[in-house]
Amino acid sequence: MKVNISIFGFGTVGRALAEIIAEKSRIFGVELNVISITDRSGTIWGDFDLLEAKEVKESTGKLSNIGDYEVYNFSPQELVEEVKPNILVDVSSWDEAHEMYKVALGEGISVVTSNKPPIANYYDELMNLAKENNAGIFFESTVMAGTPIIGVLRENLLGENIKRIDAVVNASTTFILTKMSEGKTLDDAIEEAKSLGILEEDPSKDIDGIDAYYKAKILHWVSYGEPPEEEERLGIREVRDARNVRLVAQVSKGKISVKPRKLSSDNPLLVEGVQNAAVIRTNNLGEVILKGPGGGGRVTASGVFTDIIKATLKFPNLR
């Protein structure tokens with residue numbers, strides 16, 4: 001059976017996802033068929049070569065430079081209404097993408113996303129809309145990239161009371177703090193992170209804790225089914241001694257906090273490089289510890305791809 005997919009956003013993650021789909025287009029008896037791709041230059045829609053699209057984007061910077069295919073200038077809402085995919089995949093950084101999700105879910109189209117603000121800010125509305133229209137919304141890669149903390153909370157710990165989550169969920173600040181502990185200044189560490197493509201498009205989202213805040217808010221929604229009442233956010237700009245310091249997101253019922261914390265040398269959150277880690281404290285299991293890579297195109301795309309498979313298996317009507 002064939003599942004038609006629209007990819008919205010064709011940056012590093014989108015292109016890595018295209019590569020994975022090309023490698024594994026037939027899986028669990030399902031054929032994954034990408035029928036449209038959208039970047040800032042427009043939308044290609046129809047029977048095109050996925051890897052050719054990837055190569056054109058990488059070599060020219062614009063999907064619209066692809067050869068023999070018509071390029072459409074759809075609005076995000078028009079994209080959903082005209083293309084009518086079975087699954088809409090958002091791997092963009094568009095903060096207002098929830099409006100597109102609402103159109104898709106209202107049409108019974110499942111949504112897979114790695115985009116944090118729409119889930120953090122509109123979780124309840126989107127989940128209810130999905131339920132009303134027998135669709136799904138999947139967002140594993142919004143937190144810890146491909147390391148499956150969302151799946152663990154939504155599926156594997158359903159019988160547990162989540163007492164607290166402590167997590168290092170921003171790989172960029174971990175990299176920067178690691179470099180600062182080796183003697184680099186904040187500015188020099190930021191420049192090195194930029195040169196390696198580790199930082200977000202707007203570095204302030206990482207440095208000021210905004211990215212980690214969105215992730216903490218998503219973890220609160222998933223763990224407790226409601227928004228936090230208390231919020232605290234402090235970035236890493238004021239850190240002077242970075243030795244054993246990490247930007248830690250702490251989530252408990254009604255409260256989220258994101259701020260730098262000095263950790264003991266045996267703390268599982270004291271990860272290096274671009275690693276992420278989380279300690280989930282539960283009533284029966286005690287501490288559940290997750291560690292894994294927290295960024296990178298292929299790593300994030302892996303989580304997105306897993307969500308695409310989950311969507312096809314959970315909603316047979318897609319096929």
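Every residue gets a Cβ built from N, Cα and C, even glycine.
In the structure as shown, the Cβ atom of K116 (NADP(+) binding site) sits within 10 Å of 23 other Cβ atoms. Sequence annotations record features per position, and here Swiss-Prot assigns NADP(+) binding site to V13, R40, S92, S114, K116, G197, E200, G296.
Under the three-state DSSP scheme, R40 (mutagenesis position) falls in the coil class. A mutagenesis experiment is reported in Swiss-Prot for this position, R40 to A, and the note states: Increases activity with NADP.
Swiss-Prot gives this note for the published mutagenesis K57 to A: Increases activity with NADP. A simple way to gauge crowding: the CB of K57 (mutagenesis position) has 22 other CB atoms within 10 angstroms, across all the protein chains here.
The feature Na(+) binding site is assigned by Swiss-Prot to E140, V143, A145, T147. The local packing around T147 (Na(+) binding site), expressed as other Cβ atoms within 10 Å of its Cβ over all shown chains, amounts to 24. In the three-state DSSP scheme, T147 (Na(+) binding site) is classed as coil.
The feature L-homoserine binding site is assigned by Swiss-Prot to E200, D211, with similarity to another entry given as support. In the three-state DSSP scheme, D211 (L-homoserine binding site) falls into the helix class.
The active site, proton donor annotation in Swiss-Prot covers K215, and the record cites sequence analysis as its basis.
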*Counting only residues 6+ apart in the same chain, whose Cβ is under 8 Å from the Cβ of V13 (NADP(+) binding site)?*
V91, S114, S141, G297, T300, A301, V304
*Looking at the recorded positions K57, E140, A145, T147, D211, K215, which ones sit with their CA no more than 10 Å from the CA of G296 (NADP(+) binding site)?*
A145
*Would you mind sorting out which of R40, K57, A145, T147 (the recorded positions) have a C-alpha within 10 A of the one on K116 (NADP(+) binding site)?*
none
*Given the recorded positions R40, K215, which one is most crowded in terms of C-beta atoms within 10 angstroms?*
K215
*Between the Cα atoms of S92 (NADP(+) binding site) and D211 (L-homoserine binding site), find the distance and write it as a whole number of Å.*
14
*For K57 (mutagenesis position), what is the secondary structure by DSSP, using just helix, strand and coil?*
helix
*Sparsest Cβ surroundings (other CB atoms within 10 Å) among the binding-site residues G197, G296*: G197
